[in-house]
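A short worksheet on the structure shown next.
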Amino acid sequence: MALLVLGLVSCTFFLAVNGLYSSSDDVIELTPSNFNREVIQSDSLWLVEFYAPWCGHCQRLTPEWKKAATALKDVVKVGAVDADKHHSLGGQYGVQGFPTIKIFGSNKNRPEDYQGGRTGEAIVDAALSALRQLVKDRLGGRSGGYSSGKQGRSDSSSKKDVIELTDDSFDKNVLDSEDVWMVEFYAPWCGHCKNLEPEWAAAASEVKEQTKGKVKLAAVDATVNQVLASRYGIRGFPTIKIFQKGESPVDYDGGRTRSDIVSRALDLFSDNAPPPELLEIINEDIAKRTCEEHQLCVVAVLPHILDTGAAGRNSYLEVLLKLADKYKKKMWGWLWTEAGAQSELETALGIGGFGYPAMAAINARKMKFALLKGSFSEQGINEFLRELSFGRGSTAPVGGGAFPTIVEREPWDGRDGELPVEDDIDLSDVELDDLGKDEL
């Protein structure tokens, strides 16, 4: 099994990696400084790949993406964003895995996810299909270019997703909710509020889609709902406050553009997201997919069930789940297996010499790993992971230089282990007298 840690060539385990594209390619490199100008304000159709240099799938896509860019040159724009480097852009568009491809067509504020094949031909076909749709939209009177968002509440595509709150509805909707709320307190006559309105509306639709409704954007007319305005000390307009279950509201002091609002909302979503899954290694697909789709993959090898029983194993799993929650912002993968269940994995990582339980982390792209040498406890594992995230810790090459073979097995059923039952031997036909004579 392999764990994925951004690795280091010399002393450091984590290494800054160059992007996958260069200025000589037909793929246009996009960054936070040029994205709005190149893509959002453009009349062109854009295909944009969000990638991470360490991602194996991204590396395999690179030549096909370049091929498509060359074929579509001067017809459709093909770009790429190093989302590992430019977190804000990835977060703005809800990028959770790599590579993610989005098509920016007639409505640049609502890009579509590309779900097609990863070959140059499939990408070109999808681009031409999207281009045909863009032309149809223009024939039908829909704009294919940049929208400054000055239409106010006439922007029906996003108006519906801003939740209007009142003195009567606020507590039930916001304070009793498990969701995160961003609430704008406004005055209808306020010029700044009018400027914010279309940005807030567009952000509401995007945030609703990307967080599955877990972060909500709302608005309160503070000139009408004066109980709320007084309760939260509203003195100027617009004032935006963030409400989270069990916490005091805090002021939002970020930018007032759609992208700024969306970025903050996605940060809040990440903070409140459930911890990553802790998966048992029962086949090669789980092992490889978890490692290749995450920047870092953490694997624990727990003692045999006969050594710990269900209670002992569950106590180890609880520690791992707690740490997975603590490090969830890192977007790491978490795996576990039983001692002896994946022998090639243990051999490749040098696990077993220190006894069980054990833990390791691997940079799958460079096939290097770091081994937990401290105690397998919450404190010991936390120190190990913290050192890795700071780029410290010793590493070694994975044995064999390749992803270890993973054996398919049944998942743990959650119960105590049972010793194998020995078959009773039938001695009824044995002639004891004859045996005695033979021995003599």
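For all residues, glycine too, the Cβ spot is worked out from N, Cα and C.
Nothing has been swapped: the model has the original residues at all the noted spots.
Among the features that Swiss-Prot reports, active site, nucleophile is placed at C58 (among others). Neighbour list (C58 (mutagenesis position), Cβ cut-off 8 Å, at least 6 residues apart, same chain): L20, E49, Y51, A52, F98, P99. DSSP assigns C58 (mutagenesis position) to a helical segment in the three-state reduction.
Residues annotated as active site, nucleophile in Swiss-Prot: C190 (among others). Sequence-distant contacts of C190 (mutagenesis position), defined as residues of its own chain at least six apart whose C-beta falls under 8 angstroms from its C-beta, comprise F237, P238.
For the recorded site, C193 (mutagenesis position), the DSSP three-state label reads helix. Taking the Cβ of C193 (mutagenesis position) as centre and 10 Å as the limit, one finds 20 other Cβ atoms among all the protein chains shown. Residues or ranges marked as active site, nucleophile in Swiss-Prot (evidence: similarity to another entry): C193 (among others).
Annotation comment: Swiss-Prot describes 154-287 as domain 'Thioredoxin 2', evidence class sequence analysis.
Quoted from Swiss-Prot, the note on the mutagenesis of C55 to S is: 50% decrease in enzyme activity; when associated with S-58. Abolishes enzyme activity; when associated with S-58; S-190 and S-193. Every protein chain shown contributes to the tally, and the Cβ of C55 (mutagenesis position) ends up with 24 other Cβ atoms within 10 Å.
For the mutagenesis experiment C58 to A, the note given by Swiss-Prot reads: Accelerates dephosphorylation of ERN1; when associated with A-193.
What Swiss-Prot says about the mutagenesis result for C58 to S is this: 50% decrease in enzyme activity; when associated with S-55. 90% decrease in enzyme activity; when associated with S-193. Abolishes enzyme activity; when associated with S-55; S-190 and S-193.
Looking at Swiss-Prot, you'll find the mutagenesis C190 to S noted as follows: 25% decrease in enzyme activity; when associated with S-193. Abolishes enzyme activity; when associated with S-55; S-58 and S-193.
Quoted from Swiss-Prot, the note attached to the mutagenesis of C193 to A states: Accelerates dephosphorylation of ERN1; when associated with A-58.
Swiss-Prot documents C193 to S as a published mutagenesis change and attaches the note 90% decrease in enzyme activity; when associated with S-58. 25% decrease in enzyme activity; when associated with S-190. Abolishes enzyme activity; when associated with S-55; S-58 and S-190.
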Nearest-integer angstrom distance between the alpha carbons (Cα) of C55 (mutagenesis position) and C193 (mutagenesis position):
42
